[in-house]
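**Student:** Provided herewith is a single structure, encoded as structure tokens, for subsequent inquiry.
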Amino acid sequence: MAEGGGCRERPDAETQKSELGPLMRTTLQRGAQWYLIDSRWFKQWKKYVGFDSWDMYNVGEHNLFPGPIDNSGLFSDPESQTLKEHLIDELDYVLVPTEAWNKLLNWYGCVEGQQPIVRKVVEHGLFVKHCKVEVYLLELKLCENSDPTNVLSCHFSKADTIATIEKEMRKLFNIPAERETRLWNKYMSNTYEQLSKLDNTVQDAGLYQGQVLVIEPQNEDGTWPRQTLQSKSSTAPSRNFTTSPKSSASPYSSVSASLIANGDSTSTCGMHSSGVSRGGSGFSASYNCQEPPSSHIQPGLCGLGNLGNTCFMNSALQCLSNTAPLTDYFLKDEYEAEINRDNPLGMKGEIAEAYAELIKQMWSGRDAHVAPRMFKTQVGRFAPQFSGYQQQDSQELLAFLLDGLHEDLNRVKKKPYLELKDANGRPDAVVAKEAWENHRLRNDSVIVDTFHGLFKSTLVCPECAKVSVTFDPFCYLTLPLPLKKDRVMEVFLVPADPHCRPTQYRVTVPLMGAVSDLCEALSRLSGIAAENMVVADVYNHRFHKIFQMDEGLNHIMPRDDIFVYEVCSTSVDGSECVTLPVYFRERKSRPSSTSSASALYGQPLLLSVPKHKLTLESLYQAVCDRISRYVKQPLPDEFGSSPLEPGACNGSRNSCEGEDEEEMEHQEEGKEQLSETEGSGEDEPGNDPSETTQKKIKGQPCPKRLFTFSLVNSYGTADINSLAADGKLLKLNSRSTLAMDWDSETRRLYYDEQESEAYEKHVSMLQPQKKKKTTVALRDCIELFTTMETLGEHDPWYCPNCKKHQQATKKFDLWSLPKILVVHLKRFSYNRYWRDKLDTVVEFPIRGLNMSEFVCNLSARPYVYDLIAVSNHYGAMGVGHYTAYAKNKLNGKWYYFDDSNVSLASEDQIVTKAAYVLFYQRRDDEFYKTPSLSSSGSSDGGTRPSSSQQGFGDDEACSMDTN
């Protein structure tokens, strides 16, 4: 069917719902095609057909009709139709299978010029296969060996094969079919890896975002242009690291050539990669060097290349790399004797081997930076959520990695079955010892030795006072931050006075407040009564949503464009008014077609009109008055003697985006609503209803109009009917939506685009935003974590005495703490409507974190910790950048790790609002013997000697707000 078109016979709402319902439950199958639809359009369709049982209000009403499928909100560039970055499933788009898409397309059509967004289902995981739709394709940089400066970008699915890429490159670079070619993966400066296994997929090959691929055509004499380089490099010293002596050769070979900047000499470094043979993966596990042998780098100061949104992984890895007990364990090869390849919960030792390989490279002292390609590939095989190239969470990666390393290195070969016992009034020390011993019977690894501690959890039934005490192991502490209570919003106020421009305001409202709170705050600044305000989300020149006063502000996203309109419920004479949404539309004739297309433009209006004066003439005059600031009226003789006809479109069944006879059924039912006594609605297709009206009202002069009106759906994309100019009252209500239809020439002559978009800034916008110095101490977060709370009604506890679920009180306490204490600051919060990041500065001590007072075990050892690493997150939730601060275990100095860049840091840089995950090392740990304990502090990043162990920290934690 034609693009943009919909079928003439659309099923009723119930049929649409029954046909699409089962299709939306389709299981993902590898290789299947699914389509993206803007969630705003899809939600409108669901309302229209009553798809959700809890939202059956006004099902099938014409004003809810969604019109053609419109995905414009998903594009960062409407021309190229490139997807915006960081789109979120269900929030920004929905995924529908092919059959569902075809039905929707047949019923509604698609906005003219838009191409369907179709994506493949790919499979992830090694043991547990997991299918997901690959929303974001991988961008690869392609070039020919003879001209590396001519780089072309192309997108591929992870399911595409190397052969597919080679075929595409041969076509792009016009390489004759009879000429042999080889494909090379260029990475890390001037290192090349041949991709010789053509049936491998992009995912199998470990290709990443922005990877450069080079195609090499064979010379006419049968030799290869790169052959000379390869033969030369074969004599260079090898620096290959393999994961196992038993590893088989990889299908990839690599060769590198580097120019040494300091001096005239040149050096080549030839490397033959080895792959991990187990599992038949065939992955290359080597990390090619780029530094000359003569250059010495401080071990551990090795950057990690960003493989495409992998800064989250790099940040977590740098923190773990600078955790001395764990790193020494791998550098001394102690892991080799403890790999558990038979653990069903493990990963056959492959995660441990990949991590060991990377750590050895990072601490070799030879590399300024490496690309952790194969480590990421291995992680993606076992944890599909990390297999793509979208931004992830460093703490989530850290949690997976610690758990994966634990299971791969678990010394327990056969886990015994253990029955959990209740405390039953026994002393805490007895129950805690029993819980820890049981934990160690099933879990015994370097991760448990280093990172595991013990919680005490106490539940009390509010009815029978039953006390339940349990002790549970933990690997890291997730500490809540005190929630901010307010939210700053920027909105536009559109006054009722047509001569006043809209004004932008900045208001502070309760974080969990209602729309009425926004109106009250705006009223205090503007002087306009809150009851005369209507709050709307404007999107693509239309109202996406008009809010009720009692709706929560958490329905409003930070990215939404919020306009607040001043309206009147009664007119000056006290009569009742109706408030109507009115859109601007421009009619555009299609080439070689008698039909016309329309496009919304400008800011929509909310117009209050007295009900007893609601005729077409008064409506036209009210709109003209309302837009008089940026629309000039034509002079009486400006159009000569003929009436102004802005396109034969108003009410035409050819009127909207290919919607031929789009709303026939709605036109029929809508006619009863437009006027008390309306003439025949049987307008001939293609005729302007204004002409029809003129024929009806003989003897009346034809008015000169800038635009005509159409009754449309809430999207403004489908016409329902024309408005009668018979002088009778129009039967319109607040759920009716109108469109002003302009022709292109009239818009050009009379519509002032610049003035229509002009607005003023209130003083609240001009003044520097006063940000509260939201600073809390780490102590506050720990106290909040250990505070007693009452369980919510949706998260009750089953009381064994009462035999029912109860909203018990719950309290966490710390019983024992590990050698390495990992503290996760819970900065991200989200619900169905709201996603936010807390930028609170948490002051944490660099040295002397005394946790003893928070440990409820009175006989416990002292717990005093010093900071060794911090994972930072800059930016908002779902976007931004991760870095790390870490203290080198050899020289005791602090360094800043930003992907491949490593720089010296000082202590006063570390405590910022970006701090996300903290790593602390216990002072009595045998590994903790660094120069920092004896060296004096200096500006070069050295640390000062600790002064005491009194209080929460030896020294006052510094804070720096990076606003």
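Glycine too: its Cβ is placed from the backbone N, Cα and C atoms.
Copying in the features that Swiss-Prot gives for the protein in this structure:
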- CYS311: active site, nucleophile (ACT_SITE)
- CYS461, CYS464, CYS799, CYS802: Zn(2+) binding site (BINDING)
- 11-122: domain 'DUSP' (DOMAIN)
- 302-923: domain 'USP' (DOMAIN)
- MET24 to Asp: Moderate reduction in thiol-dependent deubiquitinase activity (MUTAGEN)
- ILE88 to Pro: Severe reduction in thiol-dependent deubiquitinase activity (MUTAGEN)
- ASP89 to Gly: Severe reduction in thiol-dependent deubiquitinase activity (MUTAGEN)
- ASP92 to Arg: Severe reduction in thiol-dependent deubiquitinase activity (MUTAGEN)
- CYS311 to Ala: Loss of thiol-dependent deubiquitinase activity. Its ubiquitination by TRIM21 is enhanced. Does affect interaction with HAS2. Does not deubiquitinate HAS2 (MUTAGEN)
- PHE386 to Gly: Lowers affinity for ubiquitin characterized by a 10-fold increase in ubiquitin release and a slight reduction in ubiquitin binding (MUTAGEN)
- SER445 to Ala: Abolished phosphorylation by PKB/AKT1 in response to EGF signaling (MUTAGEN)
- GLU463 to Gln: Reduces the interaction with RB1 (MUTAGEN)
**Student:** Give me the non-local Cβ neighbours of CYS461 (Zn(2+) binding site): same chain, 6+ apart in sequence, Cβ-Cβ under 8 Å, ordered along the sequence.
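**Tutor:** Residues satisfying the criterion: VAL467, TRP797, CYS799, ASN801, CYS802, GLN806, ALA808.
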**Student:** When DSSP is mapped onto helix/strand/coil, what comes out for CYS799 (Zn(2+) binding site)?
**Tutor:** strand
**Student:** With Cβ-Cβ distance below 8 Å and at least 6 positions apart along the chain, what are the contacts of SER445 (mutagenesis position)? List them in sequence order.
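**Tutor:** Counting only residues 6 or more apart in sequence, the Cβ neighbours of SER445 (mutagenesis position) under 8 Å are GLU338, LEU405, HIS406, GLU407, LEU409, ASN410, ARG411.
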**Student:** GLU463 (mutagenesis position) to ASP89 (mutagenesis position): how many Å between their Cα atoms?
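**Tutor:** So the Cα of ASP89 (mutagenesis position) lies 42 Å away from that of GLU463 (mutagenesis position).
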**Student:** Between the recorded positions MET24, ILE88, CYS311, CYS464, CYS799, whose Cβ has more other Cβ atoms within 10 Å than any of the rest?
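**Tutor:** Result of the Cβ crowding comparison: CYS311.
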**Student:** As a test of reading the model: what is the averaged pLDDT for the domain 'USP' (302-923)?
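**Tutor:** A mean pLDDT of 82 is what the predicted model shows over the domain 'USP' (302-923).
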**Student:** Have a look around ASP92 (mutagenesis position) and count the other CB atoms within 10 A of its CB, chains all included.
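**Tutor:** For ASP92 (mutagenesis position), the count of other Cβ atoms within 10 Å is 18.
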**Student:** Near ASP89 (mutagenesis position), which residues of its chain come within a Cβ-Cβ distance under 8 Å, counting only those 6 or more away in sequence?
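**Tutor:** Looking at Cβ-Cβ distances below 8 Å from ASP89 (mutagenesis position), excluding near sequence neighbours, one finds LEU95, VAL135.
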**Student:** By a simple count, how many Cβ atoms lie within 10 Å of the Cβ of CYS802 (Zn(2+) binding site), its own Cβ left out?
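**Tutor:** Other Cβ atoms found within 10 Å: 13.
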**Student:** Centre the Cβ atoms of CYS461, CYS464, CYS799, CYS802, go out 8 Å, and tell me which other residues of that chain have a Cβ in range of the Zn(2+) site.
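**Tutor:** The surrounding set, listed in chain order, is PRO462, GLU463, ALA465, LYS466, PRO800, ASN801, LYS804, GLN806, ALA808.
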**Student:** Round to the nearest Å and give the CA-to-CA distance linking CYS311 (mutagenesis position) with MET24 (mutagenesis position).
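**Tutor:** Distance between the two Cα atoms comes out at 35 Å.
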**Student:** For ASP92 (mutagenesis position) and MET24 (mutagenesis position), what Cα-Cα distance in Å is obtained after rounding to a whole number?
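**Tutor:** About 17 Å separate the Cα atoms of these two residues.
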**Student:** Going by DSSP, is ASP89 (mutagenesis position) sitting in a helix, a strand, or coil?
**Tutor:** strand
**Student:** Can you tell me how the residues of the domain 'DUSP' (11-122) break down into helix, strand and coil by DSSP?
**Tutor:** 39 helix, 25 strand, 48 coil
**Student:** Would you mind pulling the DSSP three-state label for CYS311 (mutagenesis position)?
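**Tutor:** Once the DSSP labels are grouped into three classes, CYS311 (mutagenesis position) ends up as helix.
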**Student:** Could you state the whole-number distance in Å separating the C-alpha atoms of MET24 (mutagenesis position) and ILE88 (mutagenesis position)?
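**Tutor:** Between the alpha carbons of MET24 (mutagenesis position) and ILE88 (mutagenesis position) there are 18 Å.
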